[in-house]
Amino acid sequence: MAHSDWGYDSPNGPZEWVKLYPIANGNNQSPIDIKTSETKHDTSLKPFSVSYDPATAKEIVNVGHSFQVKFEDSDNRSVLKDGPLPGSYRLVQFHFHWGSTDDYGSEHTVDGVKYSAELHLVHWNSSKYSSFDEASSQADGLAILGVLMKVGEANPKLQKVLDALNEVKTKGKKAPFKNFDPSSLLPSSPDYWTYSGSLTHPPLYESVTWIVCKENISISSQQLSQFRSLLSNVEGGKAVPIQHNNRPPQPLKGRTVRAFF
């Protein structure tokens with residue numbers, strides 16, 4: 001989904017996306033600021049459950065605006081279910097968002113509080129659709145698990161991912177990434193917020209059931225700087241580090257954010 005017609009800096013930063021992707025001003029855009037006093041405690045919600053098979057981890061790819069760890073998604077070996085979801089959602093990739101400083105790199109904020117980075121685990125509705133591409137534009141097509149990251153102690157669970165970044169320094173590079181269980185990156189608390197939203201970068205489809213974990217995970221300043229050392233240029237081009245790739249919070253426009261605590 002990496003296109004040179006959009007980015008995170010002017011002249012084609014987030015405020016300009018609407019020119020090419022009118023849905024950027026839609027009613028269900030993400031991320032949002034989660035105002036905890038306005039969330040609705042919903043007793044019908046269940047804890048979400050993940051079952052990830054480490055053998056489905058496949059490769060790591062520099063997509064120009066971030067990097068993705070991709071998973072084999074031809075069967076239901078790695079799935080997210082329960083919580084607010086009607087069926088099984090299959091893991092296709094995870095990626096991170098970060099900022100040019102340690103203070104602010106998250107996409108979601110909580111009561112206006114910004115976090116250092118954010119992990120997104122992207123899943124598609126395999127109970128109803130036959131591929132990520134088919135599901136990605138459908139209202140019930142995707143589920144993304146969001147985990148806020150706070151600068152502090154180094155997180156040893158991130159090390160395997162960080163160690164692989166040298167192999168995908170420039171845009172378009174990919175390398176094998178095997179035997180990894182991303183549930184190791186999740187916080188221990190089952191608490192979450194959920195709402196209807198969108199992909200946070202073009203094509204910005206309003207197809208996402210968001211599950212944002214209430215508890216954050218740690219990342220050190222040094223680990224964060226490794227994200228920023230990735231390059232958005234192809235090999236041989238002028239080195240342009242990916243300094244930041246976080247879209248600002250979007251208007252809620254009457255949506256309800258439900259809480260499972």
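Every residue gets a Cβ built from N, Cα and C, even glycine.
Original residues throughout; no substitutions modelled.
Per Swiss-Prot, the features are as follows:
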type	residues	note
DOMAIN	4-261	domain 'Alpha-carbonic anhydrase'
VARIANT	A55 to D	In isozyme T
ACT_SITE	H65	active site, proton donor/acceptor
VARIANT	S66 to G	In homogeneous D isozyme
VARIANT	D82 to G	In isozyme A2
VARIANT	P84 to F	In isozyme A2
BINDING	H95, H97, H120	Zn(2+) binding site
VARIANT	S116 to H	In homogeneous D isozyme
VARIANT	L158 to G	In homogeneous D isozyme
VARIANT	S184 to R	In isozyme A1 and isozyme B
BINDING	T200, H201	substrate binding site
VARIANT	Q223 to R	In isozyme B
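Summed and averaged per residue, pLDDT over the domain 'Alpha-carbonic anhydrase' (4-261) gives 98. Between the listed binding-site residues, namely H95, H97, H120, H201, the fewest other CB atoms within 10 angstroms of a CB are found at H95. For the recorded positions S66, H120, L158, H201, a Cα-Cα cutoff of 10 angstroms around D82 (variant position) retains nothing. Taking the Cβ of S116 (variant position) as reference, residues of its chain lying under 8 Å away and at least six apart in sequence are, in sequence order, W98, G99, D102, D103, Y104, G105, S106, M149, K150, V151, I219, L224. Listed in sequence order, S30, P31, H97, E107, H120, R247 are the same-chain residues at least 6 apart in sequence whose CB falls under 8 Å from the CB of T200 (substrate binding site). The shortest Cα-Cα distance from S66 (variant position) to any of the recorded positions (P84, H95, H201) is found for H95.
Ranked by Cα separation from A55 (variant position), the recorded positions H65, H95, H201 are led by H95. Fewest Cβ neighbours within 10 Å among the variant positions A55, L158: that distinction goes to A55. Taking the variant positions S66, S184, Q223 in turn, the residue surrounded by the fewest other Cβ atoms inside 10 Å of its Cβ turns out to be S184.
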